[in-house]
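Straight from Swiss-Prot, the features:
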type: DOMAIN; residues: 5-240; note: domain 'tr-type G'
type: BINDING; residues: 14-21, 91-95, 153-156; note: GTP binding site
type: VARIANT; residues: Arg84 to Lys; note: In strain: M1-106
type: VARIANT; residues: Lys222 to Arg; note: In strain: B-3501
type: VARIANT; residues: Asp231 to Ser; note: In strain: B-3501
type: VARIANT; residues: Pro236 to His; note: In strain: B-3501
type: VARIANT; residues: Ala371 to Ser; note: In strain: M1-106
type: VARIANT; residues: Ala404 to Ser; note: In strain: M1-106
Amino acid sequence: MGKDKLHVNVVVIGHVDSGKSTTTGHLIYKCGGIDKRTIEKFEKEAQELGKSSFKYAWVLDKLKAERERGITIDIALWKFETPRYQVTVIDAPGHRDFIKNMITGTSQADCAILIIATGIGEFEAGISKDGQTREHALLAFTLGVRQLIVACNKMDTCKWSEDRFNEIVKETNGFIKKVGYNPKAVPFVPISGWHGDNMLEETTNMPWYKGWTKETKSGVSKGKTLLEAIDAIEPPTRPTDKPLRLPLQDVYKIGGIGTVPVGRVETGVIKAGMVVKFAPTNVTTEVKSVEMHHEQIPEGLPGDNVGFNVKNVSIKDIRRGNVCGDSKNDPPMEAASFNAQVIVLNHPGQIGAGYTPVLDCHTAHIACKFAELIEKIDRRTGKVMEAAPKFVKSGDAAIVKLVAQKPLCVETYADYPPLGRFAVRDMRQTVAVGVIKSVDKTEKGGKVTKAAEKAAKKK
């Protein structure tokens, strides 16, 4: 794997039977991090089970099964390379918590690949009012995934028909436009994830296909295959210039070292000697050292999963869901309340003021009350449709005032995207998603450790 290649994260979305696993499996199998030994092992098992038509989806099923059982998988298995990028598939849906993962997800996707089955009836099912295709695309857009690639899969099942492809492009264009994407900036690639047509190499089965084009602010790019479309993703900018925000995933107590919080740097930089503040617990202390993969590093940057050692802080003072920031540069604070744009995905009844589901925002998992429904809006244009509605139901978008039932630290989506989007969970499913528009922060005194005071004097 090329160490120096730029990393991009993609999420693969689409209807249940669109062929997501086969297509993703194919890319990982052909350009990825699965070593020959593992592949041979899988092939042997497949033959023993009479699955000798060993196809790529099986690679993914194996990986998924291991992941479901909680075996941590060598993450390289979910990676593949293009000429420019090292690509990580963040999550292939079909996973129970796909929607939740996409929102609180360990990483933000830079691009979504929407897989559409072109078979007669299949396409129509996926794109119908309640189809997952629509929900996934809406979700990706709401959560700030601004780049999209559409792969029209299973072209072999419709005899590689140009008319069918054009019909699907036309329909899909209409629907992604409604969601908010600009169809001109979206490459459409006709593929067969099973046979491999237009995946890595140009197909000979569709002589009519002249290639895809996409127009963005940075110009026009063209290509033939899905791999080329992925290679044409606009390089993401990582927010190192923003103040530090690091939501804690865990806090460990390590003998001889002390308290070690662990989490992913979302914005900014963390380094030894910094005086950091944890919100909403309001503890301020000095960072003694930062490490990644059990090695000390000079600094942790956005996207890095780091552990850092803090002085004079007990494991009781800080916990998962707390947010670490620089005490001298826009430190994080507790949110007394916050206003958010919420889109209701699937709730069986009506949601009114007083509704108190659980919110998953970054690593926090806390009950929040819908204190007030401020206005109902058109989710595409943002125009107000009704002031102070009594209720909202599935499909509606509204601006809502939320109050956490326990201390919580969140930020606006505009300032700190990963801390400004959330999933609303109830009845063991994601009933809504939200993007935070404004936060009412509370100032209150907290614990300042001796180490922090000393560090402050040194300066």
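Even glycines carry a Cβ here, placed using N, Cα and C.
On the structure: features taken from Swiss-Prot.
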residue: Gly14; record: GTP binding site; DSSP class: strand
residue: Lys20; record: GTP binding site; DSSP class: helix
residue: Arg84; record: variant position; DSSP class: coil
residue: Met155; record: GTP binding site; DSSP class: helix
residue: Lys222; record: variant position; DSSP class: strand
residue: Asp231; record: variant position; DSSP class: helix
residue: Pro236; record: variant position; DSSP class: coil
residue: Ala371; record: variant position; DSSP class: strand
residue: Ala404; record: variant position; DSSP class: strand
Rounding to whole Å, the Cα atoms of Lys20 (GTP binding site) and Ala371 (variant position) are apart by 40
Here the recorded positions are Gly14, Pro236; the one whose Cβ sees the most other Cβ atoms within 10 Å is Gly14
When pLDDT is averaged across the domain 'tr-type G' (5-240), the result is 77
Neighbour count check, CB within 10 A, over recorded positions Lys20, Arg84, Lys222; minimum at Lys222
Across every protein chain in view, the count of C-beta atoms other than its own within 10 A of the C-beta of Ala371 (variant position) is 16
Among Arg84, Met155, Pro236, Ala371, Ala404, i.e. the recorded positions, the one with its Cα nearest that of Lys222 (variant position) is Arg84
Those recorded positions from Gly14, Met155, Asp231, Pro236, Ala371, Ala404 that fall inside 10 A of Arg84 (variant position) by CA distance are Asp231
For the recorded positions Met155, Asp231, Ala404, the largest set of other C-beta atoms within 10 Å encircles the C-beta of Met155
For Gly14 (GTP binding site), the spatially nearest of the variant positions Asp231, Pro236, Ala371, Ala404, using Cα atoms, is Asp231
